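Student: Structure provided below as structure tokens; questions to follow.
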Amino acid sequence: MATLTAKERTDFTRSSLRNIRTSGHVPGIIYGKDTGNKPVSLDSVELIKTLRDEGKNAVITLEVSGEKHSVMVTDLQTDPLKNEITHADFQVVNMSEDIEVEVPIHLTGEAIGVKNGGVLQQPLYALTVKAKPKAIPQTIEADISSLDVNEVLTIADLPAGGDYSFNHESDEVVASILPPQQQEAAEVDEEESADAQPEGENEQ
């Protein structure tokens with residue numbers, strides 16, 4: 001388990017937040033049932049490295065004022081122009097209790113239906129997973145190699161983990177292969193809708 005060191009914040013002015021960020025640190029907050037809300041700041045490079053190495057759903061040891069907490073990142077705010085993390089939320093977790101988190105789906109393989117001219121549709125990109133913190137997967141892999149035209153991949157088809165469960169209906173669609181003509185018809189309908197103009201009131 002990776003360990004990060006954070007400092008407790010007592011100054012909440014805008015100038016203080018600006019100074020934290022310009023010094024290469026990220027303001028954040030650590031919260032939990034028995035912890036309350038505790039504003040903190042931590043090294044930006046170390047945070048990015050930890051998330052890259054461990055994954056966003058990893059359990060991290062966050063040390064604040066000599067006290068260690070098992071936490072997970074629940075929210076990251078970023079500046080898209082500077083590509084920087086501007087704020088981070090850390091939730092204290094009980095390692096023996098189940099929690100629910102969003103886990104991304106990663107489709108693997110090339111579907112037979114796509115090779116035959118079909119079009120891959122993926123309506124679901126993340127799953128709500130329930131598990132103890134250490135058992136949460138970083139991604140859920142779904143093999144679509146055998147998926148043919150007019151076939152669907154549902155929650156029931158995903159590999160079940162003995163240590164976690166999905167908080168979804170079993171028939172919820174993860175991916176499907178549309179016939180080429182169905183995709184073309186949908187595109188034509190969209191074009192016709194865009195080109196349609198309402199009739200003028202004074203038109204003879």
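Placement of Cβ uses the backbone N, Cα and C atoms for every residue, glycine included.
In this structure the noted substitutions are not present, so the sites keep their original residues.
Model, not experiment: these values are computed from the prediction.
The annotation that Swiss-Prot gives for the naturally occurring variant A2 to R reads: In strain: IS58. Among the natural variants in Swiss-Prot, T10 to Q has the note: In strain: IS58. The residue drawn here is the original one. The natural variant T13 to I is recorded by Swiss-Prot, whose note states: In strain: IS58.
So where do these features actually land, and what's packed around them?
Tutor: The 10 Å shell around the Cβ of A2 (variant position) contains 14 further Cβ atoms across the protein chains shown. Look at A2 (variant position): DSSP puts it in coil.
Mapped onto three states, the DSSP output places T10 (variant position) in coil. Taking a C-beta cut-off of under 8 Å and a sequence gap of six or more, T10 (variant position) has these contacts in its own chain: P39.
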Student: What Cα-Cα separation, expressed in whole Å, is found between A2 (variant position) and T13 (variant position)?
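Tutor: Distance (Cα to Cα, whole Å): 30 Å.
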